[in-house]
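The structure appears right after this line, and notes come after that.
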Amino acid sequence: MEHTEKSKGPAEKGLLGKIRRYLSKRPLPSPTDRKKFDHDFAISTSFHGIHNIAQNQNKVRKVIWLSVVLGSVSLLVWQIYSRLVNYFMWPTTTSIEVQYVEKIEFPAVTFCNLNRFQTEAVSRFGIIFFLWDIVSKVLRLQEISGNNTGSPEALDFVASHRNFSITEFVKNNGFYLNHDTLVHCEFFGKTCDPKDFKHVFTEYGNCFTFNYGENVQSKNKVSVSGRGLKLLLDVHQEEFTDNPVPGFADAGVIFVIHSPKKEPQFDGLGLSSPVGMHARVTIRQLKTIHQEYPWGECNPDIKLRNFTTYSTYGCLKECKAKHIQRLCGCLPFLLPGNGVECDLLKYYNCVSPILDHIERKGLCTMGTHNSSCPVPCEETEYPATIAYSTFPSQRATKFLAKKLNQSQEYIRENLVNIEINYSDLNYKITQQQKAVSVPELLADVGGQLGLFCGASLITIIEIIEYLFTSFYWVFIFFLLKILEMIQRTSPPQTV
């Protein structure tokens, strides 16, 4: 007898025994109590139709109400499923709004001479066209060049001019802006001069920007449509020249209209005005707002180090600069950032091949949300309409020839007249918007719950509470059964 009690002791004091004793103290409802619990829930829940099933004594009515409830639940599930599918397709709508204002900010205007270099300098360094094409390659959006850096003449020049600075050469021997080349400048009735323009390097060499930077944006506004910037430029054809082989055979001015917060981008986007022409440009301000992924393709988390305002063009320049600086140990002067400037030998041996490598491998891509440079979330553009007329007239030719002390032929072959005005004092906002927001989705789902089942969030909580309680009882019941089976099948312990 004593031996039997000692053998039972460890089993009762084991972990399973303790769990069983603890669970056995939790009272489980009897089958009658469980039926009463189910019935009370059915007649008290705010889920419409269930109490009609529970309270009706007529079997036919029970079946009818059961069919109604099941049908309503089926329709509810179908409607909610379709709403969720539609939401996760991330649909968008586009709204267009026109805002009228008393004053409107004037854009930046960057212009360049189509004849990029001084004739005298080109006569001494004829290779400059080829060299500049290699150097300015960093500004092009997409291009994979052939093996064009292997010209013997170019290689000889690079080898014999190790200290040659193409930056200083272009700055000193490219197009310049002074009172001779800027014959007349007027902005909204006020005279402007070369000091109001900022020098920038582009693929066209020396270029000049009016109204560039955030510090001047606030003061350069116009309050009357039809009045803006007027420029009369002298391109000095006899002093500046270009290589007609790659397509620089025109004479005149190329210009681009852009946001004061963004750098000029000429790659296929410039407007041009030939000599002997008056270009009348009317513009409108268009603001575009894109949604972030997954509704749109923009990424608001991307910030640029060298630009206050994000743009795809600025992002691509920083991306190229990062790869070139890492792989070549230098930085092209046309790209943003701080670093040792690349010399011509670096351009030949490293920068140009790396640019081809970047393009082939897709290291600097643009457009979609997962690209290196997705579309900006906000951008301002200036769609332009341009009209030309012959300039100057015969009488104006005589007047300008006398004023500038030049021949009439010189006036016709060198002067370019550009006028840029707003068509209206308004701007258009094109905004991409979420077709279905989270509050709208919740409201729609709530409406479906109310329409088909007369339910609400409180009803859902009631159902969750009912299911949790029922599951808890079933779980405790089966757990006790399992523990009892384990103790029965465990071998007896012997001393």
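Cβ coordinates come from backbone N, Cα and C, glycine included.
Original residues throughout; no substitutions modelled.
For the published mutagenesis ALA387 to Ser, Swiss-Prot gives the following note: Loss of binding and inhibition by Ca(2+). Look at ALA387 (mutagenesis position): DSSP puts it in a strand.
Secondary structure from DSSP puts ALA443 (mutagenesis position) in a helix. Proximity of ALA443 (mutagenesis position) to non-local residues of its own chain (separation of 6 or more, Cβ distance below 8 Å) is seen for none. Listed in Swiss-Prot is the mutagenesis experiment ALA443 to Phe, Thr or Val, annotated as follows: Novel constitutive cation channel activity.
Listed in Swiss-Prot is the mutagenesis experiment ALA443 to Cys or Ser, annotated as follows: Novel constitutive but weak cation channel activity.
Quoting Swiss-Prot on the mutagenesis of ALA443 to Lys: Novel constitutive intermediate cation channel activity.
Here ALA387 (mutagenesis position) comes close to ALA279, ARG280: these same-chain residues lie at least six apart in sequence, with C-beta atoms under 8 angstroms from its C-beta.
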